[in-house]
Amino acid sequence: MRALRAGLTLASGAGLGAVVEGWRRRREDARAAPGLLGRLPVLPVAAAAELPPVPGGPRGPGELAKYGLPGLAQLKSRESYVLCYDPRTRGALWVVEQLRPERLRGDGDRRECDFREDDSVHAYHRATNADYRGSGFDRGHLAAAANHRWSQKAMDDTFYLSNVAPQVPHLNQNAWNNLEKYSRSLTRSYQNVYVCTGPLFLPRTEADGKSYVKYQVIGKNHVAVPTHFFKVLILEAAGGQIELRTYVMPNAPVDEAIPLERFLVPIESIERASGLLFVPNILARAGSLKAITAGSK
């Protein structure tokens, strides 16, 4: 685990908050119970009118965007989760979902679900089932199907290929599955359990002493194989206290005998490695936060 933590050294970047206000509106329309995610703040963005003109330059941002902008963050709001898609890797940057006891029960039947392409993603940038065929990797859910038994549509949505990543079968079916089960079990102790899951592509120092970010790609669409996965659990107690549990696992076979707490890492490590920010959004609403790390109680 020391090596794992030492590897989490990528620079931090954009935050998680830009999507959550839209999520709040959609979930209110669906009469979902209020929770932490709906109260997280949207990150401030300067309005175009506030940008000073440059002498001799374009008359404003509108002129620069005359023929459109080549790419924007691809946010996807599903029945059961919100996802930010990365067209470069053919997968998600992160997926956010809310777990509650009543959502873990229902008529959702995994046998009625099939992995399928996400037609909302441009054909140039989407994964297909053919990419996984013969690759040796599982189609590993980010938002787990078992988290959303409350409706068939909610479970179906977890089978979009935009919500999966190439995952070593032993990890997917054992240690990672155990972490998903543990996440669900926390709904018995907490009022709301928010889960953010995503891939990591971590650097490794090689024989020449230099560090490189290297990862495999599969299929004709070059779907990126993460080196690691993270899972951030934001736990909201009935009294309003917020607890944070943050995990990283390598995309490799992991001995099931290793306790899950061995994979706890400081949230700062995930923020630096993923380019996401969690703590500022939480503190803006909660005011205080208890982070659980390995060895803490």
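Cβ atoms are placed via backbone N, Cα and C, with glycine included.
Nope, none of those substitutions made it into this model, it's the original residues.
One mutagenesis experiment named in Swiss-Prot is T128 to D, and its note says Phosphomimetic mutant. No effect on its interaction with YWHAG. Enhances interaction with YWHAG; when associated with T-288. Under mutagenesis, Swiss-Prot gives T128 to A with this note: Loss of phosphorylation. Suppresses interaction with YWHAG and induction of autophagy; when associated with A-288. Per Swiss-Prot, active site, proton acceptor is recorded for H141. Taken from Swiss-Prot, the feature Mg(2+) binding site covers N172. Swiss-Prot documents S288 to A as a published mutagenesis change and attaches the note Loss of phosphorylation. Suppresses interaction with YWHAG and induction of autophagy; when associated with A-128. Quoted from Swiss-Prot, the note on mutagenesis experiment S288 to D is: Phosphomimetic mutant. No effect on its interaction with YWHAG. Enhances interaction with YWHAG; when associated with T-128.
A map of Swiss-Prot features onto the structure.
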residue	record	DSSP (3 states)
T128	mutagenesis position	coil
H141	active site, proton acceptor	strand
N172	Mg(2+) binding site	helix
S288	mutagenesis position	coil
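Remark: of the recorded positions T128, H141, N172, S288, the most isolated position is S288 (fewest other Cβ atoms within 10 Å of its Cβ).
In sequence order, the recorded positions near H141 (active site, proton acceptor) (Cα within 10 Å of its Cα) are N172, drawn from T128, N172, S288. Cα of T128 (mutagenesis position) to Cα of S288 (mutagenesis position): a distance of 43 Å. With respect to their backbone Cα atoms, S288 (mutagenesis position) and the residue listed as 'Mg(2+) binding site' stand 34 Å from each other.
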